[in-house]
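Here is the structure we will look at, set down as structure tokens.
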Amino acid sequence: MPALSSRSGSEMGLYELLSVLPSQLQPHVESPDDRSFLHAMFGERSLHSLVKIHEKLQCYEDCAPTPVLDSAGSLAADLTEELQARSASNEIRELVKLLSKPHVKSLLSVHDTVAKKSYDPELPPLPDDIDDEEDSVKIIRLVKNKEPLGATIKKDEHTGAILVARILRGGAADRSGLIHVGDELKEVNGIPVDDKKPEEIIRILSQSQGAITFKVVPGIKDEAQSKEPKMFIKALFDYNPAEDKAIPCKEAGLGFKKGDILQVMSQDDATWWQAKLEGDGNLRAGLIPSKHFQERRLAVWRPTPVMTLQRTSSKRFSGLRRSFRLSRRDKKTNKSMYECKKSEQYDTADVPTYEEVTTYRRKHGDRHRLVVLVGPTGVGLNELKRKLLISDTQHFSVTIPHTSRSKRHQESEGVEYHFISKNLFEADIQNNKFIEHGEYKGNYYGTSFDSVRSVLSKNKVCLLDVQPHTLKHLRTAEFKPYVVFVKPPCIERLRETRRNAKVISGKDDKTSSKAFSEEDFLEMISASQMMENQYGHLFEKVIVNDDLTVAFSELKQALKKVETEAHWVPISWTHS
């Protein structure tokens with residue numbers, strides 16, 4: 001949002017800020033009705049008057065003298081009692097007489113009240129003969145312009161009461177969230193409506209402009225409907241209520257980090273839910289933005305993405321031939337290895353807020369969860385996968401890729417590749433049978449969903465490393481992927497530990513290696529940050545590959561827990 005002014009908030013003042021807000025907000029409001037509503041609300045005279053009063057009081061509060069103490073009345077009483085016990089000189093008698101005067105006592109009492117800021121009136125005790133069934137009354141003030149109120153009313157045939165019959169979504173009443181179906185209408189702008197017909201009340205409403213004041217008796221809520229089932233959600237973004245200008249009370253807000261599990265306690269408010277952090281001993285719920293509200297905000301805040309396709313003409317295999325990956329290193333060709341236009345559009349439309357989750361523990365006999373490794377080129381995915389395979393060949397396995405090129409003499413079907421015709425490969429692409437695919441020298445290469453199913457059907461853990469934008473195709477109840485993001489250490493550690501290491505590059509099956517360059521390190525860091533920023537909400541485990549042995553031990557321990565312990569997964573994965 002553009003800056004409101006080059007002046008600071010204290011120099012501008014709340015009143016001046018209020019006057020420029022409509023013009024500043026206009027570029028960000030698409031609906032003409034919403035623009036009209038904002039102009040009417042900010043142009044309301046009573047609102048401007050309240051702001052002026054607020055500024056006057058604020059100015060006085062800033063320069064007002066600070067009271068020395070807030071017990072002047074009791075101090076004067078103690079002094080009077082002390083003086084009366086002393087010898088009765090003329091000065092003492094005069095002072096005692098002065099302090100005993102009612103107006104002096106009242107003055108000191110007012111002083112103490114102001115010093116303590118005890119402005120709220122003391123309510124009398126409730127009478128003993130109070131009617132428990134007496135209705136409570138709510139005063140509601142709505143600001144509307146020429147648009148309809150967005151609510152219909154009816155007259156109860158038995159009691160004659162005027163009731164709210166329907167709330168139209170998107171109308172002024174709906175946006176306010178203050179008027180509900182079943183509320184009894186008692187007054188409109190101070191005019192009693194008990195003896196009026198609905199048509200007369202509608203006429204009063206249609207003739208009213210600006211602010212409309214309602215006196216209503218809230219309807220009785222259905223207790224069965226107000227009881228909400230227990231719901232757990234995974235936070236897909238970081239949230240700090242202290243930085244949220246929209247939250248009604250910052251002190252009541254609940255902060256959380258991406259990946260935290262929250263228990264939603266109430267969704268009564270469409271904008272602010274009440275939730276608790278799972279596992280937190282604090283029993284008090286806090287306010288968090290609702291899913292719909294946060295999605296709307298992120299959609300407004302999110303900049304329009306600039307699509308950058310990865311260009312390459314070379315293809316690389318991840319150490320073992322069965323692990324299919326596409327290279328991005330050769331920039332001489334304009335041919336895109338990935339058909340990523342469709343997936344890019346999906347990613348920009350996907351606004352990460354919350355995901356409803358539940359606990360899942362793999363039962364004996366169930367298929368293993370698919371293990372997906374994600375990371376930038378050169379970070380060491382291939383080495384980690386190779387070490388896992390060597391550690392237990394009966395437990396871990398990888399997929400066999402498909403290709404449209406001809407089989408060579410030393411190759412066997414289903415060992416190095418699944419060899420299929422180009423026409424069949426293109427048909428499988430159209431039928432979305434590939435997780436990812438690419439083309440090199442006129443031949444297609446790809447990893448199919450069936451190849452993953454083949455590994456899982458053998459009761460083995462399938463190890464797969466893919467580009468992060470393909471994760472959306474794998475996040476299904478069938479695969480229940482456990483996504484591990486492997487990131488590089490800081491660039492200083494990369495220079496220390498990988499300066500003499502080799503990065504694999506290859507053309508077709510002929511692999512070669514070369515030393516890491518400074519450009520490789522910078523590209524690795526940059527790609528890692530991009531992946532984490534854009535897809536971090538999909539990662540269940542993040543491992544920093546500073547030391548390969550340590551990283552491998554951490555990965556193997558995490559995979560052991562996946563098989564033996566309960567984990568939070570999307571609730572949709574357990575409903576299929």
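Here the Cβ of each residue, glycine as well, is placed from N, Cα and C on the backbone.
Lifted from Swiss-Prot, the feature list:
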DOMAIN    10-64  domain 'L27 1'
DOMAIN    65-122  domain 'L27 2'
DOMAIN    139-220  domain 'PDZ'
DOMAIN    368-560  domain 'Guanylate kinase-like'
MUTAGEN   ARG453 to His  In hmp; leads to vertebral ankylosis; when associated with N-556
MUTAGEN   LYS556 to Asn  In hmp; leads to vertebral ankylosis; when associated with H-453
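When each of the listed stretches 10-64, 65-122, 368-560 is scored by C-beta pairs under 8 angstroms to the domain 'PDZ' (139-220), 10-64 comes out highest. The average per-residue pLDDT of the prediction over the domain 'Guanylate kinase-like' (368-560) is 90, rounded to a whole number. Cα-Cα distance from ARG453 (mutagenesis position) to LYS556 (mutagenesis position): 22 Å (rounded to the nearest whole number). Taking DSSP states H, G and I as helix and E and B as strand, the domain 'L27 1' (10-64) has 48 helix, 0 strand, 7 coil. Across the domain 'PDZ' (139-220), DSSP classifies residues as 15 helix, 32 strand, 35 coil. DSSP assignment over the domain 'L27 2' (65-122) gives 38 helix, 0 strand, 20 coil. Taking a C-beta cut-off of under 8 angstroms and a sequence separation of 6 or more, LYS556 (mutagenesis position) has the following same-chain neighbours: LEU388, SER391.
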